[in-house]
Amino acid sequence: MMPFCHNIINISCVKNNWSNDVRASLYSLMVLIILTTLVGNLIVIVSISHFKQLHTPTNWLIHSMATVDFLLGCLVMPYSMVRSAEHCWYFGEVFCKIHTSTDIMLSSASIFHLSFISIDRYYAVCDPLRYKAKMNILVICVMIFISWSVPAVFAFGMIFLELNFKGAEEIYYKHVHCRGGCSVFFSKISGVLTFMTSFYIPGSIMLCVYYRIYLIAKEQARLISDANQKLQIGLEMKNGISQSKERKAVKTLGIVMGVFLICWCPFFICTVMDPFLHYIIPPTLNDVLIWFGYLNSTFNPMVYAFFYPWFRKALKMMLFGKIFQKDSSRCKLFLELSS
């Protein structure tokens, strides 16, 4: 007999019949992903909050993005873990809507942050003289506000007003909806709208901005190499270090963006294509793609650990308890060049 999620069989979702060993393996893997996500992003949050040297416009955007990733690991992933391993939802229909809305909101907020970080890097690298004037604290606050508010309004509005299956109500209630389930369902219109809002438009902005940065950085490198070394050797040494630092930051943020696109691209492509293919994508594959997307929030702190020396030094100070020492917040995590 098939296992069911609800005691009223004719309206219940079907529970998976995986063995206990398979379930235990899945739970172990997903718990590892969740813990890695929480610990990694918490280190980023604490580092930027604690050390005054890290209180820069770019780092506040990174801090906000790490908060998004931390909340995804804290509020979304644990419930998704149970749903994925059991193929059942035990937390009620209202909380299903809250969970789905929060999931869409935080996933969308990540790429919004990355878009604004790319714009910040554009001015830092391509217009450094006016960077501090253009990317002041007010501008950063507006960017952070938009990164949180727009995804929140979009996600909660769409799910609680049930706009996500508008135009496909018959398919949803006849073939998808059942007691004990919490699947993410999109109609043709809502699928395209989600793809455009959460992925394509902000992702395209990022790609265009980083390509522009690449062209300008390449041109700057050519001009420096053509300059008279005897007359400008001192200037080159100072600017070379500064530009090397900026190029490294751009490279790091570019990798962060690339990881996001690689992780979320399969899910968003399936989201926009599935309604046009008459919903042929099985729920298990959809779960796999969702978790593959979640991995983006796990990988971001790892990118910082590999490419940012300040992250490694901050981590070392935390592990040895040095952040509890007096004036540890004023510790120099990296060398600052005087102007």
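Each Cβ is built from the backbone N, Cα and C atoms, and glycine gets one as well.
Substitutions noted, but not modelled.
Of all Cβ atoms in the shown protein chains, 21 besides its own fall within 10 Å of the Cβ of R83 (mutagenesis position). Record note (Swiss-Prot) on the mutagenesis of R83 to A: Reduced activation of G(i) G alpha proteins in response to agonist-binding. Does not affect activation of G(s) G alpha proteins in response to agonist-binding.
Under the three-state DSSP scheme, C88 (mutagenesis position) falls in the coil class. A mutagenesis experiment is reported in Swiss-Prot for this position, C88 to S, and the note states: Slightly affects G-protein coupled receptor activity.
What Swiss-Prot lists as 2-phenylethylamine binding site is D103. Around D103 (2-phenylethylamine binding site), a 10 Å sphere centred on its CB holds 22 further CB atoms from the protein chains shown.
Under its mutagenesis annotations, Swiss-Prot gives I104 to A the following note: Reduced activation of G alpha proteins in response to agonist-binding. Sequence-distant neighbours of I104 (mutagenesis position) (same chain, 6+ residues apart, CB-CB distance under 8 A): P151, F154, A155, M158, I159, V184, T194, S198.
Listed in Swiss-Prot is the mutagenesis experiment S107 to A, annotated as follows: Abolished activation of G(s) G alpha proteins in response to agonist-binding. Does not affect activation of G(i) or G(q) G alpha proteins in response to agonist-binding. Summarising the environment of S107 (mutagenesis position), the number of other Cβ atoms within 10 Å of its Cβ, over all protein chains shown, is 26.
Swiss-Prot lists L114 to A among its mutagenesis entries, and the accompanying note reads: Reduced activation of G(i) G alpha proteins in response to agonist-binding. Around L114 (mutagenesis position), a 10 Å sphere centred on its CB holds 26 further CB atoms from the protein chains shown.
Quoted from Swiss-Prot, the note on mutagenesis experiment C178 to S is: Slightly affects G-protein coupled receptor activity. Note: C178 (mutagenesis position) has non-local neighbours C5, H6, I11, S12, C13, i.e. same-chain residues 6+ apart with C-beta under 8 A of its own C-beta.
All protein chains shown were included, and the count of other CB atoms within 10 Å of the CB of V184 (mutagenesis position) stands at 18. For the mutagenesis of V184 to P, Swiss-Prot gives this note: Decreased G-protein coupled receptor activity in response to p-tyramine-binding. The structure shown keeps the original residue.
Where Swiss-Prot documents F186 to A as a mutagenesis experiment, the accompanying text is: Reduced activation of G(q) G alpha proteins in response to agonist-binding. Does not affect activation of G(s) G alpha proteins in response to agonist-binding. A simple way to gauge crowding: the CB of F186 (mutagenesis position) has 24 other CB atoms within 10 angstroms, across all the protein chains here.
What Swiss-Prot says about the mutagenesis result for F195 to T is this: Increased G-protein coupled receptor activity in response to p-tyramine-binding. The secondary structure of F195 (mutagenesis position), as reduced to three states from DSSP, is helical. Annotation for F195 (mutagenesis position): spatial neighbours F268, I269, T271, V272, criterion Cβ-Cβ under 8 Å with sequence separation of six or more.
The note that Swiss-Prot attaches to the published mutagenesis I224 to A is: Reduced activation of G(s) G alpha proteins in response to agonist-binding.
Mutagenesis annotation in Swiss-Prot: W264 to A, described as Abolished activation of G alpha proteins in response to 3-iodothyronamine-binding; the structure shown retains the original residue. The secondary structure of W264 (mutagenesis position), as reduced to three states from DSSP, is helical.
Record note (Swiss-Prot) on the mutagenesis of F267 to A: Abolished activation of G alpha proteins in response to 3-iodothyronamine-binding. Reduced activation of G(q) G alpha proteins in response to agonist-binding. Does not affect activation of G(s) G alpha proteins in response to agonist-binding. The Cβ of F267 (mutagenesis position) has 21 other Cβ atoms within 10 Å, all protein chains considered.
Taken residue by residue with DSSP, F307 (mutagenesis position) is part of a helix. When Cβ atoms from all protein chains are considered, those within 10 Å of F307 (mutagenesis position) total 16, not counting its own. Listed in Swiss-Prot is the mutagenesis experiment F307 to A, annotated as follows: Reduced activation of G(i) G alpha proteins in response to agonist-binding.
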Legend entry - Distant-in-sequence Cβ neighbours of W264 (mutagenesis position), under 8 Å, six or more positions away: S107, I111, F199, G293, N296
Legend entry - Cα-to-Cα gap, D103 (2-phenylethylamine binding site) vs F267 (mutagenesis position), nearest whole Å: 13
Inset, instruction - Give the distance between the Cα atoms of F267 (mutagenesis position) and C88 (mutagenesis position), rounded to the nearest whole Å. - result: 21
Legend entry - C-beta crowding around C88 (mutagenesis position), within 10 angstroms: 21
